[in-house]
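Trainee: Handing you a structure now.
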Amino acid sequence: MPNPPSFKSHKQNLFNSNNNQHANSVDSFDLHLDDSFDAALDSLQINNNPEPLSKHNTVGDRESFEMRTVDDLDNFSNHSSDSHRKSSNTDTHPLMYDNRLSQDDNFKFTNIASSPPSSSNNIFSKALSYLKVSNTKNWSKFGSPIELSDQHIEREIHPDTTPVYDRNRYVSNELSNAKYNAVTFVPTLLYEQFKFFYNLYFLVVALSQAVPALRIGYLSSYIVPLAFVLTVTMAKEAIDDIQRRRRDRESNNELYHVITRNRSIPSKDLKVGDLIKVHKGDRIPADLVLLQSSEPSGESFIKTDQLDGETDWKLRVACPLTQNLSENDLINRISITASAPEKSIHKFLGKVTYKDSTSNPLSVDNTLWANTVLASSGFCIACVVYTGRDTRQAMNTTTAKVKTGLLELEINSISKILCACVFALSILLVAFAGFHNDDWYIDILRYLILFSTIIPVSLRVNLDLAKSVYAHQIEHDKTIPETIVRTSTIPEDLGRIEYLLSDKTGTLTQNDMQLKKIHLGTVSYTSETLDIVSDYVQSLVSSKNDSLNNSKVALSTTRKDMSFRVRDMILTLAICHNVTPTFEDDELTYQAASPDEIAIVKFTESVGLSLFKRDRHSISLLHEHSGKTLNYEILQVFPFNSDSKRMGIIVRDEQLDEYWFMQKGADTVMSKIVESNDWLEEETGNMAREGLRTLVIGRKKLNKKIYEQFQKEYNDASLSMLNRDQQMSQVITKYLEHDLELLGLTGVEDKLQKDVKSSIELLRNAGIKIWMLTGDKVETARCVSISAKLISRGQYVHTITKVTRPEGAFNQLEYLKINRNACLLIDGESLGMFLKHYEQEFFDVVVHLPTVIACRCTPQQKADVALVIRKMTGKRVCCIGDGGNDVSMIQCADVGVGIVGKEGKQASLAADFSITQFCHLTELLLWHGRNSYKRSAKLAQFVMHRGLIIAICQAVYSICSLFEPIALYQGWLMVGYATCYTMAPVFSLTLDHDIEESLTKIYPELYKELTEGKSLSYKTFFVWVLLSLFQGSVIQLFSQAFTSLLDTDFTRMVAISFTALVVNELIMVALEIYTWNKTMLVTEIATLLFYIVSVPFLGDYFDLGYMTTVNYYAGLLVILLISIFPVWTAKAIYRRLHPPSYAKVQEFATP
């Protein structure tokens, strides 16, 4: 790498205190630091200069940097580890960069956090080694040019200057999902096709015809089949790409009003820093920071179903600092600092600054991500912060892994055997000829070309088209409505599933939550005793206006105490949530990220305390008994996330001027936050055994002084651009999350989905081992497993929980090695221990168990389990789920199934197949999986039989011609045989089925046979090889016997043998059909008629006069009888002696 420019020799040019001189002496250049450079500079500190660079000396709209101790730059590389250690205790300010410089003085640095110093003696040189070169013209006078990139560093945005001066600094916002362009389409597609052995083999065969010594017959005989395959594939790809381009064009040309430019421009032309106005129903064109909303509260709702698959509306709020600013102030007087682009849609760090003095933090609540939709009425004004491939939507769009079905792998193995047969047969025929000339290797090559039909070029096209047929049949099956096939390459794998990994909530259960029980330590209330709770809630308003002792409600001392406790519990439940009431067409609906929260709000409504109004600053509750409202000011909200497993809120009671911190969450985390008690763990277990999802409710009263101290430290932490979440969490823990008053416990019921019990029983009888992987508690998972019939009545459940030591994990396996009929129940902590230390030993045992239930699983553990089962067993694994936490597991499966549920469409969008209910899985596997696998297996073998039989005819003819490699069928005959004369009847096998649909559910054991792969195996393949050898030999030998090999009779022999070949294939298809339908009958008759009609046009190949004689028809009949009758007889006898299971079932079911 070239040496970096010398800063010392040019420091006067770079950092001159006179800004005008600085602007004249330094050409425009950009210094961008990539992620690696940031990491290297994290440990840099300047020993003698606590403030190395500061941003000041503003001249008009231009700002520049002053280097106070410029010589320190030259000393960077000379600092020893000792000097670094001395400076480690010195407070240093982070280097700041500025994006407002003009093009003439655009020198920028990124933030460099203070961290422990590096021990390197030349750390600055190492840091500079990560720099890249971008502007050779402007850096040429400093030595080697340097390129730096702004794409992956923190960015500072000024609406008045960034879109103008930095227009080329950030990526374009033009959307492009097209795979090809006019130049790359043909070469790219040809490469993709010819990397497959099939197509490359036939290309070589076709090209060989350009060599005179290898030329056999007509060039079209070899070019046309390959061209047909490529044309079908290229047409399909072209249509798909044109549709992608059309969708891209529509999105790119959507107009948006840009305030900073005072005109409407297409989405593709938006730049970072543009202020745009978005109206209700508009798609968000880029990642935006919400600055203003037409709602006085600054609130806006967005739909994120196209981003994360969740169907509920998300609340977004405008920055308070900018909500009431004029458009002129928004353009000229604010700046936005945004963190580097990243994938997480739930995380954003930034701040907005007004007049270079007042700042407000920015979080994900202030963002509008690209590809979401503004749902609330009115409009909003937002600033573009990320464009194009830097947006969250683009960064989370990954190219789906191309899945290859097991059947394709098996066919590929068989094709290799066929290829070996071609080589062996070619060498054998030349050997029989005695290698009589010096050009024997040319004869081998000519035989390879003649026998190329053994590897059928049309096999891939037939299978691909068949998959499309299966997908159409699945999507149009009225018994499983709204099913979507997203991956059409693996429908056959639906018939080979041996392991089913399922989520619980929303998959086996309805995800329709109802709060069934609340427990207050000494007493619990259920849905049957809600009237008692309602009575207590009635006293809520009077007890707030007057003291409870003066209340008109006469209560005993015990009931007074209980009234207080119930009141506090219900009031906390009504306040501590993120639910927002919305009105669409005068209908009240609740919007929330979790159905649990909606269930809780509906429960408080049922007992007389309903959510009346909520915005970002306040929440109002309606006391239905008195008609009065209870108003609370929302001071801070701490949303739920999968890491914290809790949510909290700070409110001020406007009537009593009291400050309260309220929190609810999982028992595993809340037990450490609430005051010590002797009942929480026991009651949590009791509720879980009832199948209820539990939440622990607590609260804490704050005095105003403590709250103000918390707010100050929390605000300071929220402005940090380094480890913001960690700093904020530390402040919350310090002031809030300890010694909470334990109010009670809620139990929410999630009912089983329709027909889950019968579906699981069917799948287990079909030989599928079912695992349930859930993030819920052990007791809840156990209860749901029993009710869903995952665990049979009386079946022993071996429980492994809280295993934290490797030796303890190993000892737990001993029992399971002995009792293979037991069910395993394991928690995530123990599972993690096995995955880390005893993966091989653990899965060697548990893959044989009928049922495994894993609780408290993380999304990554779910994915790991799927991957390990696939690796260890080699069996097909199906994963099914409905939530975002199931996506990893679904994508790691051989077959991923997503359920469109109340958690949204994220799992559905990531899956290979999307269904609406778990019970639809039985239809998908037992019926469509069976048909897809058996049909494709038969289709593949028929296509190979079609190629083998014509190759056998060619081999017999070559042997009878004294081992001369002369083509038997040439030109159109070769092309027509594989297309017009046999393709439609053979392909009609994709409509066949060997058993009625209803019987697949009555006898699910039939599915177990499919997993053994008997429909396409080496055994069945060799049966078809022998069949082809017999029929091909009969057709060719008898055709030659009825005519001769003389040139005058050659066309007669070809006429009778080719006709026999075509009719034989049509009859074989008819014999293999189990259930006839109109389409099959039409294809058989139409194909035969087409051949008959085309015969008069084949005078170049046939002796047409001979085809009108009685001898011709007599000979044809004899050939067909000898070719077909023995095969039909053998098949009938075998079926009588060894009837297949489906035949027994079909016969038994037929009245």
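Any Cβ shown, glycine's included, is placed from N, Cα and C.
Although substitutions are noted, the structure shown does not include any of them.
The feature active site, 4-aspartylphosphate intermediate is assigned by Swiss-Prot to Asp503, with a curator's inference given as support. Among the features that Swiss-Prot reports, ATP binding site is placed at 503-505, Glu597, Phe640, Ser642, Lys645, Lys664, 693-694, 774-776, Arg856, Lys862, 885-886. Residues or ranges marked as Mg(2+) binding site in Swiss-Prot (evidence: similarity to another entry): Asp503, Thr505, Asp882, Asp886. Here the residue is the original one, while Swiss-Prot reports the published mutagenesis Gln193 to Ala with the comment Sensitive to duramycin (phosphatidylethanolamine-binding cytotoxin). Localization to the Golgi apparatus appears normal. Swiss-Prot documents Gln209 to Gly as a published mutagenesis change and attaches the note Sensitive to duramycin (phosphatidylethanolamine-binding cytotoxin) and papuamide A (phosphatidylserine-binding cytotoxin). Localization to the Golgi apparatus appears normal. Listed in Swiss-Prot as a mutagenesis experiment, Tyr222 to Ser or Ala is described as follows: May enhance substrate loading. Decreases cell population growth; when associated with V-228 and D-237. According to Swiss-Prot, the mutagenesis experiment Phe228 to Val carries the annotation: Decreases cell population growth; when associated with S-222 and D-237. Here Swiss-Prot notes a mutagenesis experiment, Glu237 to Asp, with the remark: Sensitive to duramycin (phosphatidylethanolamine-binding cytotoxin) and papuamide A (phosphatidylserine-binding cytotoxin). Localization to the Golgi apparatus appears normal. Decreases cell population growth; when associated with S-222 and V-228. Under the heading of mutagenesis, Swiss-Prot lists Arg247 to Ala or Leu and annotates it as follows: Sensitive to duramycin (phosphatidylethanolamine-binding cytotoxin). In Swiss-Prot, a published mutagenesis experiment is listed as Ser452 to Gln, annotated Sensitive to papuamide A (phosphatidylserine-binding cytotoxin). Localization to the Golgi apparatus appears normal. One mutagenesis experiment named in Swiss-Prot is Ser452 to Ala or Gln, and its note says Sensitive to duramycin (phosphatidylethanolamine-binding cytotoxin). One mutagenesis experiment named in Swiss-Prot is Thr453 to Ser, and its note says Sensitive to papuamide A. Experimental mutagenesis at this site is recorded by Swiss-Prot as Ser488 to Ala, annotated: Localization to the Golgi apparatus appears normal.
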Trainee: What does the structure give for the C-alpha distance between Tyr222 (mutagenesis position) and Asp882 (Mg(2+) binding site)? Integer Å is fine.
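Mentor: With distance taken Cα to Cα, Asp882 (Mg(2+) binding site) is 49 Å from Tyr222 (mutagenesis position).
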Trainee: Given the recorded positions Gln193, Ser488, Thr694, Asn885, which one's Cβ is surrounded by the fewest other Cβ atoms within 10 Å?
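Mentor: Lowest Cβ count within 10 Å among the recorded positions (Gln193, Ser488, Thr694, Asn885) is Ser488.
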Trainee: Can you give me the same-chain residues 6 or more apart in sequence from Thr453 (mutagenesis position) with a CB-CB distance under 8 Å?
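Mentor: Same-chain residues close to Thr453 (mutagenesis position) (Cβ under 8 Å, separated by 6 or more) are Gly947, Leu948, Ile950, Ala951, Gln954, Met974, Ala978.
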Trainee: Between the Cα atoms of Asp882 (Mg(2+) binding site) and Glu597 (ATP binding site), find the distance and write it as a whole number of Å.
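Mentor: With the alpha carbons as reference points, the distance is 18 Å.
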Trainee: Write down the Cα-Cα distance for Thr505 (Mg(2+) binding site) and Thr694 (ATP binding site), rounded and given in Å.
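Mentor: About 13 Å separates the two Cα atoms.
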Trainee: So how many other Cβ atoms are close to Asp503 (active site, 4-aspartylphosphate intermediate), meaning within 10 Å of its Cβ?
Mentor: 29
Trainee: How would DSSP class Asp776 (ATP binding site) in three states?
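Mentor: Assignment for Asp776 (ATP binding site) reads coil.
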Trainee: Near Thr505 (Mg(2+) binding site) in space, meaning Cα within 10 angstroms, which of the recorded positions do we find among Gln209, Ser452, Glu597, Asp776?
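Mentor: Of everything listed, what lies within 10 Å of Thr505 (Mg(2+) binding site) (Cα to Cα) is Asp776.
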Trainee: Let me know the DSSP-derived helix, strand or coil state of Thr694 (ATP binding site), please.
Mentor: strand
Trainee: Going by C-alpha positions, which of the mutagenesis positions (Gln193, Phe228, Ser452) is nearest Gln209 (mutagenesis position)?
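Mentor: Given the candidates Gln193, Phe228, Ser452, the nearest one is Ser452.
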Trainee: Give me the CA-CA distance between Asp776 (ATP binding site) and the residue listed as 'active site, 4-aspartylphosphate intermediate', in Å, as a whole number.
Mentor: 10
Trainee: Name, in the order they occur in the sequence, the residues of the same chain whose CB lies under 8 A from the CB of Asp886 (Mg(2+) binding site) and which sit 6 or more residues away.
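Mentor: Once residues fewer than 6 apart are set aside, Asp886 (Mg(2+) binding site) is near Asp503, Thr507, Pro859, Lys862, Cys879, Ile880, Gly898, Ala907.
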Trainee: May I ask for the distance between Asn885 (ATP binding site) and Ser488 (mutagenesis position), taken between their Cα atoms and rounded to an integer number of Å?
Mentor: 24
Trainee: Report the same-chain neighbours of Ser452 (mutagenesis position): residues 6+ apart in sequence with Cβ closer than 8 Å to its Cβ, ordered by sequence.
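Mentor: Once residues fewer than 6 apart are set aside, Ser452 (mutagenesis position) is near Tyr201, Phe202, Val205, Tyr222, Val422.
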Trainee: Counting every protein chain present, what is the number of Cβ atoms, excluding its own, within 10 Å of the Cβ of Lys645 (ATP binding site)?
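Mentor: Lys645 (ATP binding site) is surrounded by 14 other Cβ atoms within 10 Å.
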Trainee: Long-range neighbours only, meaning 6 or more apart in sequence with Cβ under 8 Å: which ones does Arg247 (mutagenesis position) have?
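Mentor: Expected: Asn177.
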Trainee: Can you grab the distance from Glu237 (mutagenesis position) over to Glu597 (ATP binding site)? Cα atoms, rounded to a whole Å.
Mentor: 46
